[in-house]
Amino acid sequence: MSKKVQAKQGTDDLVMLPKVSEDEICENLKKRYMNDFIYTNIGPVLISVNPFRNLNNSGPDFIEAYRGKHAQEVPPHVYQLAESAYRAMKNDQENQCVIISGESGAGKTEAAKLIMGYVSAISGSTEKVEYVKHVILESNPLLEAFGNAKTLRNNNSSRFGKYFEIQFDKAGDPVGGKIYNYLLEKSRVVYQNPGERNFHIFYQLLAGASAQEKRDYVLSSPESYYYLNQSQCYTVDGINDVSDYAEVRQAMDTIGLTAQEQSDIIRIVACVLHIGNIYFIEDDKGNAAIYDPNALELAASMLCIDSATLQNAILFRVINTGGAGGAGNRRSTYNVPQNVEQANGTRDALARTIYDRMFSWLVERVNQSLSYYKSPYQNVIGILDIFGFEIFEKNGFEQFCINFVNEKLQQFFIELTLKAEQEEYVREGIKWEPIKYFNNQIVCDLIEGKSPPGIFSLLDDICSTLHAQSTGTDQKFLEKMAGIYDGHLHWRGMTGAFAIKHYAGEVTYEAEGFSDKNKDTLFFDLIEAIQCSKMPFLASLFNEDTGSLQKKRPTTAGFKIKTSAGELMKALSQCTPHYIRCIKPNETKKAKDWENSRVKHQVQYLGLLENVRVRRAGFAYRNTFDKVLKRYKKLSSKTWGIWGEWKGDAIEGCKTIFQDMNLEAGQWQLGKTKVFIRHPETVFLLEEALDKKDFDCTAKIQKAFRNWKAKKHSLEQRAQIAHMFKDKKERQRNSIDRKFTSDYIDFENQFGLQEAMQNAHKKERVVFADTVIKIDRRAKQKNYEMVLTDQALYFVEKSIKKKVLVHTLIRRVGLREIKGVSISTLSDNVIVFHLPEHDQVIENDKKTEIIIVLVEYFKAIGGGSLNVQFSDRINYTLKKGEQKEISFQKSEQCPTLVVKKGGKGLIGTIASGLPSSTDSTPKNYNPNSMSQASSRPAPQQSAGRGRGMPQGAGQPQPQQPQQQQRPMPQPQQGGGARPMPQPQQGGGARPMGAPQQGGAPQQGAGRQLPQPTQQGGAPGGRGAPMGRGAPGGGPAGAGGRPLPTVAKPAPQPSRPTAKALYDYDASSTDELSFKEGDIIFIVQKDNGGWTQGELKSGQKGWAPTNYLQYN
């Protein structure tokens, strides 16, 4: 980025700021925010500023732009961090987690959804994987509907904490997951501050329910329900409750909820609303009474319980006194009436608990769907989306718990990014300048400590000792805190409240309600009333044994949140963390509105300045010696030998790699147990080199496979045309063993030809190209370029015009328009194409290849079987429909075709060829085998690890001790492969096995001897055996060895033997396949590096000598 652009848009990594201060950080974030660059890095930490509008900077196109890219290659983005986490999980095979922090409304939930979307998009697509992806993505709208709400600071505020673990298999595909939910804000069910809403699902149901649902659940407008009308806020800008309800129902289907389960959930949501409409008045005794019996009846009917049972559970509290029924003890039960305030509290407790338990069931149901296939998993990526730090005008127990969890997360961040990093430098002996920072451990101890007791412990003690009291407990709690914490730097007492100086600022908490909310108990008579419900789903949510519960000390809300926070920290500590620090730029929730004081406050309490200083002074990457060696050992030939192992010390291995990569000494340091790399660009360099290494190796393997596949296909084509021509056409000797090459005119570089064809090759695949001889009606001949693609047949004329070579397209015929082809039964090379309008007569010595390729692609395009006629009198059509005939005759005086006018058109004369009964099927063609290898030239070996393998030699080999290196035959002076002995004078080489019947033996193809790589070792990269004549072949050329004249007799037990040092898979029918350790009887040896041997099974063949150890 240029200085001019940076001055306008800001730098995308705060580590690169020229000056480092909180003001400079804020100014840089503002520049980027105003230019719609909402993401900024601090090294690996991502800062995200909520734009409060859609910037269209996510989705499939952006995902593709970040897929597989290193962080230094692409601009900051949530996708960048997600790619880093996913890559680290796959490469290091270690659990990862993404911790998203920031205050309410800063954009944490959206960041979490982007991560889940990215991981789903870049992973595999099997049926099971796609199912898990859908559940992961559809769980978001479902849980948001039941767990999110509009608050004063955020229109879609998460009112619960969620830690989502996505489980991956070894291939990096999601195969399952698990959601952990924390601290649902139950109090919102029954009360909301002015300008806020209850959970989204209530408004979605009332707006989007069908007419039938509204009748079944007796639904009306939000204004009709006490639990919704207290805040006078029913709609939200940018939220469509009708469409959101449809999305929720779709998500329920995707998750796999049955129709009955969906109906039960919607019924419970309606139940909560109807419970809230039960109002109370005071009777003449001062006790609570039902104001409207119809409201009670409606709520009871929705709960599927008797109205009298519900009424008694709300208006009376059952109190048991006395012993447990033993001798001398009497147990008494009393129904104590409640006043209006107590009845309201009981009603609200019932509604809160029903909704809370239904939400917990929903989370567990999503987990069941995620583990539907019960697939084993290798690693996880955890995504933490939890409520942000909250400071309101009036803060209570809920804010205290929320802020405690955020305090723990801040401590976790400090421990891993500031404190632990600096301590590690000292521990490893790395030169380092300490950076000062605020450690909030003191605040965490204040809240959860044991000695001295923390605030949660004091609150639990108050609730335990004063459990029977309902008044005065909050004041006792304040007094007890004052006695212990008076003078504490981060606690301050005041009338009816106390203040804590958190990392994000001082928050004042109203003590009223702390004790009751911490008890978090539901009266047992209420539980027993719900257990009477005739709705099985509702009753299952309250399946506890109330009798045994009464004997236990109840668990407090404070204890639960402390335990949950501890478990969360433990889960996070088992992962490699990645951080997203979300910033809310304003309170108006408007785009382009920047409140500098608010942003600066967040920059301060998030510790961004200290984070920048640590990153500038520290090292971008560190890892243990063995992991660095394992990751980068391919980058040095010394650490990446033929077996891929390094026998030396891990420290020396790391040094070797860095030195061979020419890394400057100042870019890296070696600690006591780890390697430290200073700049991310250096890591990027290593990763890029690693990718290139892998790409090069992959490309070689792919090329070898493509070559093998092409040659196999060529063999199949030759076998097919041999079958087609057998007993129908005489053959020319030089065409019997001719290999198919497809392109004989270097089409890729014939730009004039391509242009004449209107660049058809960009849309069509060229499958044959050559120069042909066009024969016209007067027997005149002219050269054309003929190109056959998978779609059409092209004829192009070349001519010189004004000293310039010009290509002119004569005609293009679609393959499906071809009516057929005709050829004679003699040995000529004439082909007559029967085409629309007029036919085309050509001569070309690759006629067999042309016809078989045309037959193949004619069928592939849907034309069926091409009509191929054999006749010595062929009728063909000229322009304007004139009919002509070309006839063929033999004359031994015409070794090449002679065409003259005569008869009804043209007469072609040619000498006799090989008999039509000649079988031209390739000798090494086996229709039942994939190994058609002996006709293939052996691939060349590459430097480094061996490539270029014969058929069957490419499988991974077991590791061998270095002392068992395979001996490599030494080349003779003069370089190159060692030449084989020349054939004996006076005739061809001896045939393999029994003498071949008939005439002179045919020329054989040489084969290259398997060679170990220069490092020695495994045959994993061996080539094919060198320079030996093919089976049944004639004289070997230069480098060939003399073949035996007759087959040798069966081996006798007294003959010498050899032991196989390595596995070998034969690449032709005359070679011998064997396994390491096999005993081979020696038949004969030659000087060309081959030994003829026989296994105990009687199988005989040739084996490379350097694979054997003679006994």
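Backbone N, Cα and C atoms are what each Cβ position is placed from, and that goes for glycine too.
For reference, Swiss-Prot has these:
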- GLY102, GLU103, SER104, GLY105, ALA106, GLY107, LYS108, THR109: ATP binding site (BINDING)
- 9-691: domain 'Myosin motor' (DOMAIN)
- 729-913: domain 'TH1' (DOMAIN)
- 1053-1111: domain 'SH3' (DOMAIN)
- SER332 to Ala: Fail to complement the null phenotype (MUTAGEN)
- SER332 to Glu: Forms a complex in the presence and absence of Ca(2+) (MUTAGEN)
SER332 (mutagenesis position) versus GLY105 (ATP binding site) - Cα distance in angstrom: 53
GLU103 (ATP binding site) - helix vs strand vs coil (DSSP): coil
Averaged pLDDT, computed only over the residues in the domain 'Myosin motor' (9-691): 90
Cα-to-Cα gap, GLY107 (ATP binding site) vs SER332 (mutagenesis position), nearest whole Å: 56
Per DSSP, three-state class assigned to THR109 (ATP binding site): helix
SER332 (mutagenesis position): secondary structure state under DSSP, collapsed to three categories: strand
Neighbouring C-beta atoms (10 Å sphere around the C-beta of SER104 (ATP binding site)): 21
Near-site residues: ATP, ref GLY102, GLU103, SER104, GLY105, ALA106, GLY107, LYS108, THR109, CB cutoff 8 A to centroid: ASN50, ASN154, SER157, GLY388, CYS582, LYS584
Of THR109, SER332 (the recorded positions), the residue whose Cβ has the fewest other Cβ atoms within 10 Å: SER332
SER332 (mutagenesis position) to ALA106 (ATP binding site) - Cα separation in whole Å: 55
Proximal but sequence-remote residues of the same chain as ALA106 (ATP binding site) (Cβ under 8 Å, at least 6 apart): SER48, ASN50, GLY388, CYS582, ILE583, LYS584, GLN602
Per-state residue totals over the domain 'SH3' (1053-1111) - DSSP helix, strand, coil: 3 helix, 27 strand, 29 coil
Surrounding CB atoms that lie within 10 Å of the CB of GLY102 (ATP binding site), all protein chains: 24
